[in-house]
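Visitor: According to Swiss-Prot, the protein has these features:
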ACT_SITE  ASP143  active site, proton acceptor
DOMAIN    20-272  domain 'Protein kinase'
DOMAIN    293-333  domain 'UBA'
DOMAIN    463-511  domain 'KA1'
MUTAGEN   LYS49 to Met  Abolishes kinase activity
Amino acid sequence: MDHSSNRFGNNGVESILPNYKLGKTLGIGSFGKVKIAEHVVTGHKVAIKILNRRKIKNMEMEEKVRREIKILRLFMHPHIIRQYEVIETTSDIYVVMEYVKSGELFDYIVEKGRLQEDEARNFFQQIISGVEYCHRNMVVHRDLKPENLLLDSRCNIKIADFGLSNVMRDGHFLKTSCGSPNYAAPEVISGKLYAGPEVDVWSCGVILYALLCGTLPFDDENIPNLFKKIKGGIYTLPSHLSSEARDLIPRMLIVDPVKRITIPEIRQHRWFQTHLPRYLAVSPPDTVEQAKKINEEIVQEVVNMGFDRNQVLESLRNRTQNDATVTYYLLLDNRFRVPSGYLESEFQETTDSGSNPMRTPEAGASPVGHWIPAHVDHYGLGARSQVPVDRKWALGLQSHAHPREIMNEVLKALQELNVCWKKIGHYNMKCRWVPGLADGQNTMVNNQLHFRDESSIIEDDCAMTSPTVIKFELQLYKAREEKYLLDIQRVNGPQFLFLDLCAAFLTELRVI
């Protein structure tokens, strides 16, 4: 018998959650329940996930649960579900979340069928704003679908379920195949490496299609057939779509991730900009900057409820979870709901400061041309860690040239440097360099310098065992505007030798 599950309905839970009055069960999942509750001090409703540790462990879902908790703890956006606090016991984890009463976008589409373009656009604008916020804070969702998009009482989008999300690391690429196959990008189901944001763009394209058409672009009961359609980009556009929608959807559903439209480009698209609310017309404020903004009126309300003012202010500045900060954020969120939005003041400041309202983050030049070594420490998400702010520089080499032209020049440079390579994707290679070997000892096998489907590498047993062998990866992907970025990631080998190789590589390149 699961004794912890039996405690869900008795006074045991209330003793653990003295600040909440538990109500009815909203849903039952694989390893717990979701209950509606009332925050005693403020009277505001919340949803509380009660997760059973034993069930989570048996299903090997500890990492998924922990990941979602860490990510949501730091996020503050009107279209991302809010997490107020997490209370842990030896048997259960209690996650206090924002309560949304109107269910999933999936059910909304099933009930209403295809939506009018204005309504679909309103949903889509909110989704893109939330996804952009994730990406700016180095998180890729990887499982965007209507089932994970909730609706509040005013039918505003709330992005949820970050259990499959990954924190993006500069110079690193993801390979895990996850998410729902109907919404997954070709590179994901193919098991190829991907940078991250481009897979969310694909999923958003599928969602937009579903909003406007009432059906999925890629659907088949037979999974191999479904994968074939996705990998081939095989779908049809109904005739009822406007010309602008017919232009945007195919650009989001381009099979080649390098050529796929980006979030900043979606923002600039005419269909997206039509009837765009002012609070969504600018990029969202940085998470760290948000934490610095404290609403004095709300603080005073919290103090009037019996909390110490200095403790409230210190806890807010440090992003500490306690009764005072939970009370503050519940009051804040319920005071400023969309459409005014509790973030609108930050958006307004950005606009009034004279910046372009459609400004997107731009990467400045690095101190060494356009190249910076991609060996960067990982940003952790500890209890009081901060999500990194926007980058003011870019990793890798940037170019306006055509991707094939760039890769041909890259291969020429690698051959000149006597580097072996193996193609692992359309624009992705594993490389190996052993300093000091003569050309004949580190032989290349591709005499025709075209980026073809076949791999081009010869493994040398002696070279592979050399203590000075340098292993690295190259990947080209699309950056802002019409630029392409070549990322260089050291996998193994001495750091300074790798930097020497990169310097030599730069001098060999002809078009970048």
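Note that Cβ sites are derived from N, Cα and C of the backbone, with glycine treated the same way.
Model, not experiment: these values are computed from the prediction.
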Visitor: Which of the three DSSP-derived classes (helix, strand, coil) applies to LYS49 (mutagenesis position)?
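Guide: SS state of LYS49 (mutagenesis position) = strand.
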Visitor: By Cβ count within 10 Å, point out the most packed of the recorded positions listed: LYS49, ASP143.
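Guide: That would be LYS49, with the most Cβ atoms nearby.
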Visitor: State the three-class DSSP label for the residue listed as 'active site, proton acceptor', counting H, G and I as helix, E and B as strand, and everything else as coil.
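Guide: In the DSSP reduction, the residue listed as 'active site, proton acceptor' maps to coil.
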Visitor: DSSP-wise, what's the residue breakdown of the domain 'UBA' (293-333) into helix, strand and coil?
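Guide: Secondary-structure breakdown of the domain 'UBA' (293-333): 29 helix, 0 strand, 12 coil.
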Visitor: Which value does the mean pLDDT take for the domain 'Protein kinase' (20-272) in this predicted structure?
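Guide: It averages 86.
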